[in-house]
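Chemist: Pasting a structure here, questions to come.
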Amino acid sequence: MGMSKSHSFFGYPLSIFFIVVNEFCERFSYYGMRAILILYFTNFISWDDNLSTAIYHTFVALCYLTPILGALIADSWLGKFKTIVSLSIVYTIGQAVTSVSSINDLTDHNHDGTPDSLPVHVVLSLIGLALIALGTGGIKPCVSAFGGDQFEEGQEKQRNRFFSIFYLAINAGSLLSTIITPMLRVQQCGIHSKQACYPLAFGVPAALMAVALIVFVLGSGMYKKFKPQGNIMGKVAKCIGFAIKNRFRHRSKAFPKREHWLDWAKEKYDERLISQIKMVTRVMFLYIPLPMFWALFDQQGSRWTLQATTMSGKIGALEIQPDQMQTVNAILIVIMVPIFDAVLYPLIAKCGFNFTSLKKMAVGMVLASMAFVVAAIVQVEIDKTLPVFPKGNEVQIKVLNIGNNTMNISLPGEMVTLGPMSQTNAFMTFDVNKLTRINISSPGSPVTAVTDDFKQGQRHTLLVWAPNHYQVVKDGLNQKPEKGENGIRFVNTFNELITITMSGKVYANISSYNASTYQFFPSGIKGFTISSTEIPPQCQPNFNTFYLEFGSAYTYIVQRKNDSCPEVKVFEDISANTVNMALQIPQYFLLTCGEVVFSVTGLEFSYSQAPSNMKSVLQAGWLLTVAVGNIIVLIVAGAGQFSKQWAEYILFAALLLVVCVIFAIMARFYTYINPAEIEAQFDEDEKKNRLEKSNPYFMSGANSQKQM
């Protein structure tokens with residue numbers, strides 16, 4: 001064992017200060033990066049929702065698979081301290097690479113605001129995420145155990161309080177990061193053009209991880225550093241493998257059956273190890289249904305965040321970003337854990353109900369299932385507010401009069417009269433085969449026929465400004481703007497080209513009496529500048545939008561005033577989101593309550609039922625259930641392809657209820673044990689065996705005393 005001089009502070013080893021600060025910074029780094037990851041995939045890399053969800057959950061699964069590797073390295077090779085330092089360096093590099101991958105100007109050679117070589121960003125992102133998964137997962141089983149190693153015998157009370165402080169540091173880091181990094185994301189930054197500031201939002205977590213590493217290394221001289229004692233997981237695997245191989249080797253009836261399949265390892269392994277593995281496998285068997293809970297729980301960062309992008313973030317005077325809704329879980333967990341421990345559980349006990357650990361976990365599954373039912377109800381309400389878009393062989397038309405004359409528009413079954421600078425109330429839907437001709441006219445003028453080839457499944461805007469002057473514009477917006485952003489396009493009624501710059505994005509060379517394509521912006525007031533060679537120098541070229549909310553689309557008409565200066569008129573194409581993000585709070589509340597009675601209880605149950613030297617084995621098994629849960633999401637998201645998102649939520653809720661019933665049946669037949677008593681019995685037996693070997697008269701003397 002590597003020892004250093006012990007320093008204490010109020011009875012606690014001073015070294016744990018460095019470990020707690022390290023954990024706070026590391027959790028800030030991890031959860032801060034993870035909070036914005038799904039929106040980075042959809043907004044910056046432009047993956048669709050299903051692929052983004054799949055990559056997100058693949059990453060999370062890797063983060064919970066690599067703890068096994070970290071435990072192996074620490075126990076059999078480097079020890080906990082060197083493992084934490086080595087993998088923290090890998091972790092920091094991964095965060096830095098991810099931040100670099102999000103720099104738009106890295107490949108934006110033509111300075112148009114979009115990457116010219118998206119594969120470069122994708123490859124860098126995946127390399128960064130792989131390094132992060134190796135780093136965060138590898139140190140996960142080491143840091144808390146290393147903190148526990150710092151205490152002396154007789155400091156059990158301080159050690160227990162340390163784990164409470166450690167858990168608080170985790171939640172504090174998670175809470176702050178999920179508030180701060182989304183705020184950094186919505187800032188505008190860039191060298192040649194301005195975009196959502198992902199480099200800063202990823203860069204701050206990278207800096208915090210570097211701080212975590214530095215703080216941890218600074219405490220090096222105060223730590224107790226135990227040398228690797230051999231990997232118990234390897235011994236467990238070898239014993240199980242030998243038992244299975246030996247059992248199949250003696251399949252014939254000539255060999256008598258043994259009480260337990262692990263008893264076939266007795267030829268090579270001692271009774272104590274076999275008994276300990278039996279305890280572990282009994283708990284591991286109960287772990288089989290548990291991944292389904294995590295399949296639902298970890299969708300907070302994917303599906304639920306994407307759901308929030310279709311909602312309004314205005315809550316009173318506050319404006320909540322979609323990825324900030326995850327802070328609700330972190331806030332509620334800090335509130336609910338003490339309420340459950342100090343109020344709810346004692347109240348249940350006073351009522352005479354034996355609320356065992358496994359019963360609590362089953363209740364947690366039910367609560368998580370209910371949370372997804374609530375999420376489905378919220379999704380149905382969201383779907384009701386969505387505009388109707390053309391399907392199949394349908395086409396939608398909106399007419400916008402950008403001239404100074406009253407115009408009459410004749411469509412199949414529709415006759416519309418529009419005054420100057422006005423539009424139809426909504427998009428009109430037609431069968432594409434029947435929309436062969438649109439007639440436009442004004443009082444005293446001949447009729448002009450519009451016979452353009454309207455593309456099926458598309459929205460079109462018919463710009464008219466005189467009886468024989470029109471322009472058909474394909475909108476290119478056949479769904480609500482994604483990620484809660486707002487679509488803006490401009491129509492030029494000048495007789496010359498104009499260029500408009502808005503928040504770093506350029507609408508270049510919009511031709512006369514034509515429309516630009518939509519560009520997309522986050523919520524807020526956006527400034528824009530109109531430039532043209534024909535605008536007099538005394539004119540004010542700078543304008544502001546009104547306040548953009550979430551998920552809207554607008555057409556801005558640029559027209560000339562009597563003094564030849566430009567002015568702007570606005571028409572709504574798609575209304576803003578109206579279902580408020582606050583409606584997600586009930587589903588977060590139910591899921592958080594489920595987490596308290598499932599996750600916290602599950603860890604306590606695993607610890608209490610594990611032999612002293614195999615608690616790390618069960619910890620690795622517990623983390624493995626999280627990884628498998630994320631793999632389940634991958635399978636469902638990849639294979640389901642539901643046309644309605646609420647249906648996927650209901651499927652997950654139903655699957656978890658079925659799994660809960662199976663788990664309840666399995667738990668019914670589980671017998672709680674006290675590993676300490678079993679190990680004490682082995683200690684007593686081994687002590688007797690040693691006495692027998694050293695004193696052959698030990699048993700005979702004892703027997704003679706019994707006879708006296």
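Note that Cβ sites are derived from N, Cα and C of the backbone, with glycine treated the same way.
From Swiss-Prot, here are the annotated features:
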MUTAGEN   D573 to A  Does not affect peptide transporter activity
MUTAGEN   G594 to C  Nearly abolished peptide transporter activity
MUTAGEN   G594 to V  Abolished peptide transporter activity
MUTAGEN   E595 to D  Does not affect peptide transporter activity
MUTAGEN   E595 to K or R  Abolished peptide transporter activity
Chemist: For a quick check of packing: other C-beta atoms within 10 Å of the C-beta of E595 (mutagenesis position), how many?
Modeler: 24
Chemist: Suppose we draw a 10 Å sphere around the Cβ of G594 (mutagenesis position). How many other Cβ atoms does it contain, all chains included?
Modeler: 24
Chemist: Could you state the CA-to-CA distance between E595 (mutagenesis position) and D573 (mutagenesis position) to the nearest Å?
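Modeler: D573 (mutagenesis position) has its Cα 42 Å from the Cα of E595 (mutagenesis position).
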Chemist: Going along the chain, which residues six or more apart from D573 (mutagenesis position) have their CB under 8 A from its CB?
Modeler: K398, D475, L477, G487, A553, Y554, T555
